[in-house]
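Quoted from Swiss-Prot, the note attached to the mutagenesis of Tyr45 to Ala states: Activity reduced to 11% of wild-type. Quoted from Swiss-Prot, the note on mutagenesis experiment Gln150 to Ala is: Activity reduced to 67% of wild-type. His166 to Ala appears in Swiss-Prot as a mutagenesis experiment; the accompanying note says: Activity reduced to 23% of wild-type. Here the residue is the original one, while Swiss-Prot reports the published mutagenesis His167 to Ala with the comment Activity reduced to 0.02% of wild-type. The active site, proton acceptor feature in Swiss-Prot is assigned to His167, Asp390; the stated evidence is a curator's inference. One entry in Swiss-Prot concerns the mutagenesis experiment Cys168 to Ala. Its note says: Activity reduced to 8% of wild-type. Where Swiss-Prot documents Asp171 to Ala as a mutagenesis experiment, the accompanying text is: Activity reduced to 0.8% of wild-type. For the mutagenesis result Lys258 to Ala, the note given in Swiss-Prot is Activity reduced to 61% of wild-type. Among the mutagenesis results in Swiss-Prot, Arg301 to Ala has the note: Activity reduced to 17% of wild-type. The residue drawn here is the original one. Quoting Swiss-Prot on the mutagenesis of Asp390 to Ala: Activity abolished.
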Amino acid sequence: MTTTTTILETCHIPPPPAANDLSIPLSFFDIKWLHYHPVRRLLFYHHPSSKSQFLHTIVPHLKQSLSLALTHYLPVAGNLLYPSNTEKFPQLRYAAGDSVPVTIAESNSDFESLTGNHTRDADQFYDLLPPIPPIEEESDWKLINIFAVQITLFPGEGICIGFSNHHCLGDARSIVGFISAWGEINGIGGYEGFLSNHSDSLSLPIFDRSFINDPNKIDAIFWKVLRNIPLKTASFPLPTNRVRSTFLLRRSDIEKLKTATKSPASSFVAAAAFVWSCMVKSGDKSDENAPELFIIPADARGRVDPPIPENYFGNCIVSSVAQVERGKLAAEDGFAVAAEAIGGEIEGKLKNRDEILRGAENWMSDIFKCFGMSVLGVSGSPKFDLLKADFGWGKARKLEVLSIDGENHSMSLCSSSDFNGGLEVGLSLPRERMAAFEEVFRASIMAASGPARRSPALVEPL
């Protein structure tokens, strides 16, 4: 059957009329993402409904709750302002009349297949993302959309909420906070329940960039580099020439992996190291001395001095890079080596207040040094669980992070939707590369679990 997605409506949802204008300068945490591709995510919900119910009840309620959520998250409805005169500085701005572009659609694609964990063609998911708004011009500024939504009905089966955001808007904690607030307002408790649950000011977002201590003007250092890079309209990486698969690590798997590390390891370290070593073992091993890099992101809120509040909305991500020779990761004890390298970076830098921002002025040049090297990154975190965003339909059935389609290579990481304490790893790779990874993943998890390992069928991409 030919699958199609039909656009039923396009509209713009503003916050309530009383909203005040707001301008936010980009911190050095924000501005480094200026030319980064949009972050694209899909949330699938099992919520059978008819087209009539969808259009006349569900969609109007989602629009209303989105508008109310924007009351507390004004930047989401705004734009990124990029100066035509690069002596000025980019900023986020909400002005009266700004809004979130929303697309309403219907799909006859196979909902069960899309929400599965088996190998699926990556291109088909892009029908569920909102169109990319063009860059607009205003006086001395270029206006770039920073958030867009598409709500797609699968009649009688479920709903997909697809959204894309410019990374300058905020990191995972911030975006998950907004989506969760939208869901909470849309749910059973409504706006009154949301206000009651968030009566403490510390539970609502703050946008004050004065919390970011930048005495060395790192923001200006980054802008001096980034303003020389041509501004381009975002595009979808189609055709991707990739497939997507989800790999499950149950809690028992993670605990057994922890026992195989040389030093005590967290669940994140165990999962990340395992995937990293499997990627290397299943990839090109022609040069054993070549460096393999793993980028470890961490939320700096509460880790820096003075601390940045947890309800700070924006970017606050610090990254560290674990580096190991390819041959060592491809060896039999490659997982333990990977865990030691990742754990060492976390303990030595990311958990050390004196080290976490050391050399921050060199972040841009450090990024450029990684170009052309073999790198694995991470998108998402079980700590900021989008699957729990409940619009009144229960937790999401599946999260797909489409952003990783445009990277070589990155893994998505989230809590398991089916097994308490488990983790789901999402990958986007060429088909043959995915098959090679799957084979190594299966063999390695069985070896780590020992002879009492459960049925091999459970270690396939689920």
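Backbone N, Cα and C atoms are what each Cβ position is placed from, and that goes for glycine too.
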DSSP-derived structure type at Cys168 (mutagenesis position), helix or strand or else coil: coil
Other CB atoms, at most 10 A from the CB of Gln150 (mutagenesis position): 23
List of residues, in chain order, with Cβ under 8 A from that of His167 (mutagenesis position) and at least 6 apart: Trp33, Tyr36, Pro38, Val39, Asn315
Neighbour tally for Tyr45 (mutagenesis position), based on other Cβ positions within 10 Å of its Cβ: 22
When distances run from the Cα of Asp390 (mutagenesis position) to each of the mutagenesis positions Tyr45, Cys168, Asp171, Lys258, Arg301, the nearest one: Tyr45
Spatial separation of Cys168 (mutagenesis position) from Lys258 (mutagenesis position) - C-alpha basis, Å: 35
Reduced DSSP assignment, Lys258 (mutagenesis position): helix
Distance, Tyr45 (mutagenesis position) to His166 (mutagenesis position) (CA atoms, angstrom): 24
Conformational class of Gln150 (mutagenesis position) under the three-state DSSP mapping: strand
Of the mutagenesis positions listed as Tyr45, Gln150, Cys168, Asp171, the one whose CA lies nearest the CA of Arg301 (mutagenesis position): Asp171
